[in-house]
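Report on one structure; see the data block that follows.
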Amino acid sequence: MSEQSQLDDSTIDKLIPQIFNEMRSNLNNTTNKFPKSTGGGASDNISANSNSIRSFNSITTQSLLKESESLDKITAMIKNVTAALKNNLPVYVNQVHEVCKSTNSILDSWINIHSQAGYIHKLMSDQTYLKLINDRLHNENVNTNDEDGSTLHNVIALKKKEILDLRQKLENRKGEKDAAPAKPPNQGLNPRYGVQSGRRPVPSAGISNNGRVRKTHVPASKRPSGIPRVTNRWTKPTASSSRKMFR
């Protein structure tokens, strides 16, 4: 076992053909030892068995040799394919890169065309733009020497002037608001009544808003009544109070 473990692949590759050759030579020697006989018997059986063994071994050996030749051809083909891929891979990568660049440029052009088409559709749906175009065409028909498109330029100048005027007004409003002094907290109060101007003063007690004298509010416990009040619990009630109680 130690000797077999020490054998490497190259040694095994060299020993396999030698083993097959020895087996073939031994088979030939065994077949030559037995003479051919015309009669039946053990010699005929031995020769038949030897012939079958020799044919089987020859078929197995031939098939192994053919497989070995096929493997050698396949190995050579794989080597050729690997070499071709190594040499042509950068070229293929460059071709793929160029195809991707051209595809991206086509897509960018299509996106630009689509955006411009959408912008033109939006302009053609705007009535103001159509009116300006019609005015310009009318002006060109009337004044053939007008090369600057004065109608369109005049409209644009007017729009710019309006925008500048609005900005100036906004800045003036902001300046006035910043320059205005802050009002004190008690400004706007009437010094006589201590209330804000524009509001009616609160009337004093006993005088209503229309100038009439109001009656003072008297609690119910202090209002006069016909029933006498008993201050002492042992005081005997009078006859008049009794009659009022049982009436």
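Cβ atoms are placed via backbone N, Cα and C, with glycine included.
Counted within 10 Å of its Cβ, the other Cβ atoms near Glu67 (mutagenesis position) come to 10, all protein chains included. Classification of Glu67 (mutagenesis position) by DSSP places it within a helix. Recorded in Swiss-Prot as a mutagenesis result, Glu67 to Lys carries the remark: In DUO1-1; produces abnormal spindles resulting in growth arrest at 37 degrees Celsius; when associated with V-157.
In Swiss-Prot, a mutagenesis experiment is listed as Ala117 to Thr, annotated with the note In DUO1-2; produces abnormal spindles resulting in growth arrest at 37 degrees Celsius; when associated with I-124. Annotation for Ala117 (mutagenesis position): no same-chain Cβ neighbours under 8 Å separated by at least 6 residues are found.
Under mutagenesis, Swiss-Prot gives Met124 to Ile with this note: In DUO1-2; produces abnormal spindles resulting in growth arrest at 37 degrees Celsius; when associated with T-117. Taken residue by residue with DSSP, Met124 (mutagenesis position) is part of a helix.
According to DSSP, Ala157 (mutagenesis position) is assigned to a helical segment. Long-range neighbours of Ala157 (mutagenesis position) (same chain, six or more residues apart, CB within less than 8 Å of its CB): none. According to Swiss-Prot, the mutagenesis experiment Ala157 to Val carries the annotation: In DUO1-1; produces abnormal spindles resulting in growth arrest at 37 degrees Celsius; when associated with K-67.
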Integer Cα-Cα distance in angstrom, Met124 (mutagenesis position) to Glu67 (mutagenesis position): 78
Coarse DSSP state, helix versus strand versus coil, of Ala117 (mutagenesis position): helix
